[in-house]
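Pulled from Swiss-Prot, these are the features on record:
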type    : residues      : note
MUTAGEN : LYS91 to Ala  : No effect on DNA binding. Affects its function in DNA repair
MUTAGEN : GLY148 to Glu : In atwhy1.2; reduces binding activity to single-stranded DNA
MUTAGEN : PRO183 to Ser : In atwhy1.1; reduces binding activity to single-stranded DNA
Amino acid sequence: MSQLLSTPLMAVNSNPRFLSSSSVLVTGGFAVKRHGFALKPTTKTVKLFSVKSRQTDYFEKQRFGDSSSSPSPAEGLPARFYVGHSIYKGKAALTVDPRAPEFVALDSGAFKLSKDGFLLLQFAPSAGVRQYDWSKKQVFSLSVTEIGTLVSLGPRESCEFFHDPFKGKSDEGKVRKVLKVEPLPDGSGHFFNLSVQNKLVNVDESIYIPITRAEFAVLISAFNFVLPYLIGWHAFANSIKPEETSRVNNASPNYGGDYEWNR
C-alpha cells in the first residue's frame, strides 16, 4: 500500500544504497551539547505581574520541547537528533536530510575520519492536494564538493550533477541520475529537476520542483552551516584543549618544524 504522507518517514538507522563516484553514503546523527545560563540573584525585591494564556504555553512547549513528554536519552550516551528541511509544492515535495561523517578508532585511542558526511535529497511526487507519495520517492546524495558548487551558485547560474550508483561494477550504466539546478525564467528563484533512468526496474521518471529565492536562501544558509560538520572538523575543534596543547609544546620545543612558517 502506498504511503500517502505530507512528510517522509525518517528511520533512525537508515542505510540507503545509492553509492556513486561523487557521493558517499553513511548513517548517523549529530550529538548536540546543551548549555545553560545561571542567573545571579539581586538584592532588590521586585513584584512582577504577568498574564499567560494556555495558547502561549502550547507554543512554548512546541518551541522548546515539553520535558514531561520527551524521551530522555540513555544514561551515559549523548542525545541524538535527526532533522530535515522540507519544501512542499503543487506537484512535488523536497526534503533535505544531513548525514553525519564516519570515524574509525585508531590503536592510539584517537579517531580518524573515514567517510565524509553528505546531504540526502528526497523527491516525492504529488498524490493529491497536500499529499505526497513517499513510497515512490527518488533520492540523490550531494557530496561536500557538490554542496560547494550549490552554495557558490550565482542567481543566474546553473549546475548539473550526474550519478551512476553502479559505477565500476557489472551494472554500470543501467541506472542514471541527473540533478539539474537552474534559475527560473523570471529570476524569482531556481528549480530542481531530478531525472532517474533505471533499466533494472524499467523506470524513467523526472521530478520537478520550483524553489523560490527565499527558500533557496534558507537551503544555502543551512548548507554553509552544516558543511564543516560533514567533513568532521567540528570533532577536531571540540577536541582541542588549551592546557594539553601548551603542555605538549613546552615538552617538545622543536615540535612544529614541519610547519611552513618554521622553515
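Using the three backbone atoms N, Cα and C, a Cβ is placed for every residue, glycine included.
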Sparsest-packed of the listed mutagenesis positions (GLY148, PRO183) - C-beta count within 10 angstroms: GLY148
Cβ neighbour count within 10 Å of LYS91 (mutagenesis position): 11
Conformational class of GLY148 (mutagenesis position) under the three-state DSSP mapping: helix
Distance, LYS91 (mutagenesis position) to PRO183 (mutagenesis position) (CA atoms, angstrom): 18
Distance [Cα-Cα, Å, rounded] between LYS91 (mutagenesis position) and GLY148 (mutagenesis position): 28
